[in-house]
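Single-structure report; data block below.
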Amino acid sequence: MERPRAPPSPLNDAESLSERRSLEIFNPSSGKETHGSTSSSSKPPLDGNNKGSSSKWMEFQDSAKITERTAEWGLSAVKPDSGDDGISFKLSSEVERSKNMSRRSSEESTSSESGAFPRVSQELKTALSTLQQTFVVSDATQPHCPIVYASSGFFTMTGYSSKEIVGRNCRFLQGPDTDKNEVAKIRDCVKNGKSYCGRLLNYKKDGTPFWNLLTVTPIKDDQGNTIKFIGMQVEVSKYTEGVNDKALRPNGLSKSLIRYDARQKEKALDSITEVVQTIRHRKSQVQESVSNDTMVKPDSSTTPTPGRQTRQSDEASKSFRTPGRVSTPTGSKLKSSNNRHEDLLRMEPEELMLSTEVIGQRDSWDLSDRERDIRQGIDLATTLERIEKNFVISDPRLPDNPIIFASDSFLELTEYSREEILGRNCRFLQGPETDQATVQKIRDAIRDQREITVQLINYTKSGKKFWNLFHLQPMRDQKGELQYFIGVQLDGSDHVEPLQNRLSERTEMQSSKLVKATATNVDEAVRELPDANTRPEDLWAAHSKPVYPLPHNKESTSWKAIKKIQASGETVGLHHFKPIKPLGSGDTGSVHLVELKGTGELYAMKAMEKTMMLNRNKAHRACIEREIISLLDHPFLPTLYASFQTSTHVCLITDFCPGGELFALLDRQPMKILTEDSARFYAAEVVIGLEYLHCLGIVYRDLKPENILLKKDGHIVLADFDLSFMTTCTPQLIIPAAPSKRRRSKSQPLPTFVAEPSTQSNSFVGTEEYIAPEIITGAGHTSAIDWWALGILLYEMLYGRTPFRGKNRQKTFANILHKDLTFPSSIPVSLVGRQLINTLLNRDPSSRLGSKGGANEIKQHAFFRGINWPLIRGMSPPPLDAPLSIIEKDPNAKDIKWEDDGVLVNSTDLDIDLF
C-alpha cells in the first residue's frame, strides 16, 4: 500500500513547494508524469576586453570579474538593497533556491505498484533536492542496480524523462564510441563495491555525444554491505581535451600542455563528497536548507555565517573537546579520522577579543566525515591556467605549429571546445572576410620568429564574425632557441570605426599594450612548467644528480653513512635501502621508513610514481621539491641525503623524524589542544623555518600540522615542498632612524634584517582550510600567504580546529573570504594570543602581520615575549599532557622487500576513499 504524501506545512510553503518540485522516481510503473519547468544559466562569454588598469594576471578589473571568479567556487554576487557600493555574496545553492525554485525541474512518477522498487524516504528526497549536482542513486541490493532517484540536472543533461529511466541501469547512456575498457572498469567497481572516477563518451536521448566525467561511489550500511550507488555526472565536453589525451609527441609525452582530466577529477571528488554526506546526514541537510537564507557580506560586522543561531549550554560546549581523532601508531594521516569537529561552535564577532559567546552552528554536521579528505593538499590550477585572457600557445617544433594550450576565455570567445582546438593550427578562425594580406604578415612573422600585432576579422564556431586584435609573440628557452608561440586575441568589435572599418588608432594603441602585457604574463607563467618537448629521461634528470653535504650537517652520522657509499664510487640507489614500514602518503607520493643496509641508519624516503605525476600535471612540482630540499641547511628543515630514480619512481632520501607529525601529537592530547606555552614554542620554530625559506626566495604554501614533523628531541622539521614556489629574494638591512640628541640613550636600536620573496604567483594550491583569501580570488599571492597559514596553525593548536572550516570546499572558501574570525569562549586563550591570530588572519595581504617586515614583525609580537630567538634550538619543549610518542623500528617485524606487493605502491589515479 502506498504511503500517503505528507501535507505541506503551513509554516513553510516554500519548503513544501521545493518538495513537490524535487525529482522523485520511486514508483516506476506509473504512466502519469508531471513535467516542471527547467532553466539553465550559462556564464557569459569573455571577450577579453578589460578596461581600466590591469593587474599582473588581469583578473578582477571590476565587480563582474569578481562575480565570475567567485562563481566558480559556488558563490553568487548579490547587489545590496541600499546605496552600499559593496557586493554581497551567498552560496549559489541559496541564490538559486531563493530566486527561482522552479530551476529544480520537477518530474514525478506515481504508481499503485509500490513494491516494484525500494522506496526512498521523504526525508532523503527533500535533502537530495537541495543539491545542485547532477547525479542518480541506484539500488545496489537489486540486480543490475536500478535507478531509484535522479536529480533534475540529470534529465536536463540527458534529455530523458523519469518514465524512460526509472528502474533501468545507467548503461542506456552508452553508444557506439563509448570506451569498452572504461565500461569494464565501472562494472568491476560496482561488482566489488568500489569507487570509480573517469571520463567516457556518452549519448543523450537525441543521439548527441558528450563527454561525461562519471564518479561512482558506494553507500554502505553498518555491516559494510553496499546498499546504494551514487553516480554523479559532469558534462565536460567544453573543457576536456577529449581524444587528444591520447595524442603523443615523438618523445612520448602528451601534446597537450595541461592534462585536464586530473583537474576535473579533483573537483568531481570534492563535489560528490557533499552528495554522500547529504545521504548520510539528511536530517541536518534538510534543517540547514530551511534556515539557510542569511547572506554573507564581505567585511561585515554583522553575523556572516548562514544558519540559525541557538545558544548552547556549558555542557554542549564541553562536548566540543571530546576526544575523537584516531591515528595510526606511526602518526600517519592515511586513515585518521576526527570526531572533535562534529559540534563546531560559532561565536559572535568580537572586535576587542575580550569575551566570546558560544552559539550553535548548523553547517558542521558532516565535518568529521570530511576530516581525512580535506587535509590533503590541493593543486587545482597553475598560474598559466588562471590567466583570464583569450590566448593560445602553439609549438612550432611540431608539424603545422599546432595549438597545445587554449585558455578558457579563448574557448568562450570562439565557441569551440578544447577538444576541437588542441592539435590544430589557428587558421580555423579565418573566414570569407578575413584579409589574406594580414594573414600573410602573420605567416612571415612565424617564419622569421618575431612578434607582430595585427587586426583582422575572425569567425566563431557559429559563424559570428569579430574584429580580432591579434598579438603573436615567440617564446625562447634559456639557450635562446624557439620554444613556443603565444597568440593573444582581443575582441575589438565594439570599438570599430564605421568609416574606416577597423579599430581606431587610439583603441589599437591601448589594446596593443594590453595584449602585449598578457603575452608577457603568459611567457612568465608557462616557464613554471617543464618544456613539453623534453625527453622523459631529461625530465627526471635532476633526481639522478649526486647530492653533497652542506656545512651545518655534514658531520652527522646520517651523512657519514652516505659518504661511505659515495667514497666507494657507487651511486646511491634504491638497492642500498631496506624498507621498514610505511610512514604515510601525501598529495604526490608515499613516504617510507628505510634503513641504509649495513649501517643501522634510518631515513625517510619519499617515492613518487612518474606516470601519475605526468597525468596529474605534477612533474614540475616534483622537480621543484627536489631543487628546494637540496638548498636547505637548517635545523628546522629537512636535509637531502640522496635522490635517485627507478624505471617507475623518483625518490628522495631525507631525515627520519621519529616524533611523527604535529597533527598526531595534537590528536593524542586529552583536549585535542596545546597549552599556550607549547603552541608558542612550536609556532616560534615555524617562524624561524619560514624566515629561512623566505630568505632563499621560497614560499612554502602548505603549512599545516601534518607537514610539521617532530624530531626525537621534540624540535620541529618542516616537510613537503611539492606545492612550494621558488623565486628571487633581495635581502634588506633596515637601519632605524637615529634618535634625537635629547632622547639619545646608551643602547642604540639594532638594524633589522628583512628578506621576503619578491615575485608573485597565482597557482591555486594549498590545503583547503589553510588557503589564504588571495589564492581563492586569484589576485596573485606573495609570501604573505605563509603568515596567514601561521595564523590558522596557531588557531588549530590552541582551539583544536581551524576557524573557517565548512561542510564542503565551497563553504570553506566562502568562510575564508567573508566569515568573521571568532574564538570559542570555552577555551581560555590570552588576549595577546588572540591578537596575534587576528593580525595574521588579516584578509588584506598588504596589511597582514609579516607582509612588510617579514618574520621580524612576528617575532616582536607580545605573544612571543620570553622566546630567546637565537638560542631556541637549545630550549627544551614545554611539557605535554600526552608526551611525544617515538616511532621505532620493530626488531620482530618481518623482513620485506621492494619487490613485494604493496610495498612501493603504484598509485596511477586519483583515489576515492569516502568511507
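The backbone N, Cα and C atoms fix where each Cβ goes, glycine too.
Feature annotation from Swiss-Prot assigns FMN 1 binding site to N169, R171, Q174, R187, N202, N212, Q233, K238; the stated evidence is experimental evidence. Sequence-distant neighbours of N212 (FMN 1 binding site) (same chain, 6+ residues apart, CB-CB distance under 8 A): L173, R199, L200, L201, N202, Q233, V234, E235, V236.
Cβ environment of C170 (mutagenesis position): V136, S138, I147, G231 lie under 8 Å away, each six or more residues apart in the same chain. For the recorded site, C170 (mutagenesis position), the DSSP three-state label reads helix. Looking at Swiss-Prot, the entry for mutagenesis of C170 to A says: No effect on light-dependent autophosphorylation.
Sequence annotations record features per position, and here Swiss-Prot assigns domain 'PAC 1' to 194-248. Within the model, the domain 'PAC 1' (194-248) shows a mean pLDDT value of 92, rounded to a whole number.
Within 10 Å of the Cβ of T217 (mutagenesis position) there are 24 other Cβ atoms, across all protein chains. According to Swiss-Prot, the experimentally introduced change T217 to Q is described as follows: Loss of dimerization.
Counting only residues at least six positions away in the same chain, the Cβ atoms of Q133, T134, F135, L214, T215, V216, A268, S271, I272, V275 sit under 8 Å from the Cβ of M232 (mutagenesis position). DSSP gives M232 (mutagenesis position) a strand state. M232 to V appears in Swiss-Prot as a published mutagenesis result, with the remark: Loss of dimerization.
If you draw a 10 Å sphere around the CB of V392 (mutagenesis position), it holds 23 other CB atoms from the protein chains shown. For the mutagenesis of V392 to T, Swiss-Prot gives this note: Red-shifted emitted light fluorescence (502 nm) but normal absorption (maximum at 447 nm); when associated with K-489. The structure shown keeps the original residue.
Look at R427 (FMN 2 binding site): DSSP puts it in a helix. The C-beta environment of R427 (FMN 2 binding site), restricted to residues of the same chain at least 6 apart in sequence and closer than 8 Å, consists of V439. Look at Swiss-Prot and you will find N425, R427, Q430, R443, N458, N468, F470, Q489 tagged as FMN 2 binding site, backed by experimental evidence.
Taking a C-beta cut-off of under 8 Å and a sequence gap of six or more, C426 (mutagenesis position) has these contacts in its own chain: V392, S394, I403, G487. Recorded in Swiss-Prot as a mutagenesis result, C426 to A carries the remark: Severe loss of light-sensing and light-dependent autophosphorylation.
What Swiss-Prot records for 450-504 is domain 'PAC 2'.
The Cβ neighbour count for Q489 (mutagenesis position), using a 10 Å radius and every protein chain shown, is 26. Quoted from Swiss-Prot for the published mutagenesis Q489 to K: Blue-shifted light absorption (maximum at 441 nm) and emitted fluorescence (487 nm). Red-shifted light emitted fluorescence (502 nm) but normal absorption (maximum at 447 nm); when associated with T-392.
Residues within less than 8 Å, Cβ to Cβ, of T727 (mutagenesis position) and separated from it by at least 6 positions along the same chain comprise G697, I698, V699, P757, S758, T759, S761. Here the residue is the original one, while Swiss-Prot reports the published mutagenesis T727 to I with the comment In cav1-2; loss of chloroplast avoidance response in response to high fluence blue light.
When each of the binding-site residues N202, N425, N458 is scored by how many other Cβ atoms sit within 10 Å of its Cβ, N425 comes out lowest. Within 10 Å of F470 (FMN 2 binding site), as judged by C-alpha distances, the recorded positions found are Q489; the full candidate list was R171, R187, Q489. Residue counts for the domain 'PAC 2' (450-504) under DSSP, helix first, then strand, then coil, are 3 helix, 34 strand, 18 coil. Of all Cβ atoms in the protein chains displayed, 24 besides its own lie within 10 Å of the Cβ of N468 (FMN 2 binding site). Here the CA atom of Q174 (FMN 1 binding site) lies 40 Å from the CA atom of N468 (FMN 2 binding site). Ranking the binding-site residues R171, R187, K238, R443 by the number of CB atoms within 10 A of their own CB puts K238 at the top. Taking every protein chain shown into account, N169, Q174, Q233, Q430 are the binding-site residues, and of these the Cβ with the most other Cβ atoms within 10 Å belongs to Q233. N169 (FMN 1 binding site) sits 15 Å from T217 (mutagenesis position), counting Cα to Cα. The DSSP breakdown of the domain 'PAC 1' (194-248), given as helix, strand and coil counts, is 5 helix, 31 strand, 19 coil. Secondary structure at R443 (FMN 2 binding site), as computed by DSSP, is helix.
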